[in-house]
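Worksheet: the structure to be examined is printed underneath.
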Amino acid sequence: MEQKILTTIHQQILEAKKNGQKLLAILLDPDKIVWENLDHLLLKINQSPATHIFVGGSIVESTIIEDLIAQLKQKTRLPVVIFPGDPSQISPKADAILFLSLLSGRNPDYLIEYQVQAAPILKKTNLEVISTGYILIESGNETAVARVSKTEPLNRENFDLALATAQAGEMLGSKLIYLEAGSGAKKPVPLEMISVISQNVEIPIIVGGGIVDLHGIKKAYNAGADLVVIGTAFENDSHFFDS
């Protein structure tokens, strides 16, 4: 029964896309969590419209991720999905993991090497593994993921290249496309880029980075995002959704 539950997250995302239901993930970076405030934070998450919790960061110790996920599983009913920065960020306590391949860059570590390292570990867990084409988009400032991965994001005005990259990911077998402006981005992913990609790929589109208010979430949805990720804005203001 447990395995059946754990293998439904991707299917739920597909069903939501089919039915026009928009999804929302709150991204928690364990490195930025103030543990004394965790209960209050989880209360706010439980009161929010969030449908998923993503956990991860560019540089996070695996033990910290384990501890946070354990707390989340105890105190929320939302699916907990690992958003890994490297192969050490794997915990069997989560429900699923985004199996990321950084398609916007040409660093082989983030295209395939870390995936090779992670595969044998993941095979020993019951985690639902969701293949995800990860595409960094220029956002007006250097973000942590660009710095750590030593890759350049795609030009935010080059819609053709962004679309071709997303389509390549789809053809390679990605189940999701994740358009990422980056944590603390000055500018979100361009709405026209979201629209062009969502109209020309069949798989669900995740959009994150640089979205600072509810209006920004709505605009991303209207452009074609199936799931929006909020991280820094919620970290900075746990009352983000109160308005």
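Even glycines carry a Cβ here, placed using N, Cα and C.
Don't look for the substitutions in this one, it keeps the originals.
So that you can see what the record holds, here are the features copied from Swiss-Prot:
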{"type": "BINDING", "residues": "D29, S58", "note": "Mg(2+) binding site"}
{"type": "MUTAGEN", "residues": "I90 to A", "note": "Accepts HepPP as substrate"}
{"type": "BINDING", "residues": "Y178, L179, E180, A181, G182, S183, G184, G209, G210, G231, T232", "note": "sn-glycerol 1-phosphate binding site"}
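Swiss-Prot feature annotations superimposed on the structure.
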| residue | record | DSSP class |
| --- | --- | --- |
| D29 | Mg(2+) binding site | coil |
| S58 | Mg(2+) binding site | coil |
| I90 | mutagenesis position | coil |
| Y178 | sn-glycerol 1-phosphate binding site | strand |
| G184 | sn-glycerol 1-phosphate binding site | coil |
| G210 | sn-glycerol 1-phosphate binding site | coil |
| T232 | sn-glycerol 1-phosphate binding site | helix |
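Cβ crowding, taken as the number of other Cβ atoms within 10 Å, peaks at E180 among the binding-site residues S58, E180. Within 10 Å of the C-beta of I90 (mutagenesis position) we count 19 further C-beta atoms, all protein chains included. Put simply, S58 (Mg(2+) binding site) is 13 Å from I90 (mutagenesis position) when counted between their Cα atoms. Taking Cα separation as the measure, D29 (Mg(2+) binding site) is nearest to T232 of the binding-site residues Y178, E180, G182, G184, T232. Of Y178, E180, G182, G184, G210, all annotated as binding-site residues, the residue with the shortest Cα distance to S58 (Mg(2+) binding site) is G182. Our reading of the sn-glycerol 1-phosphate binding annotation (Y178, L179, E180, A181, G182, S183, G184, G209, G210, G231, T232) yields a largest Cα to Cα distance of 17 angstrom.
Residue environment of G182 (sn-glycerol 1-phosphate binding site) contains 28 other Cβ atoms, counted within 10 Å of its Cβ in all protein chains.
A 10 Å cutoff on Cβ-Cβ distances gives Y178 (sn-glycerol 1-phosphate binding site) a total of 25 other Cβ atoms nearby, all chains included.
Neighbour density around each Cβ, counted as other Cβ atoms within 10 Å, peaks among the binding-site residues G184, G210 at G210.
Ranking the binding-site residues D29, T232 by the number of CB atoms within 10 A of their own CB puts D29 at the top.
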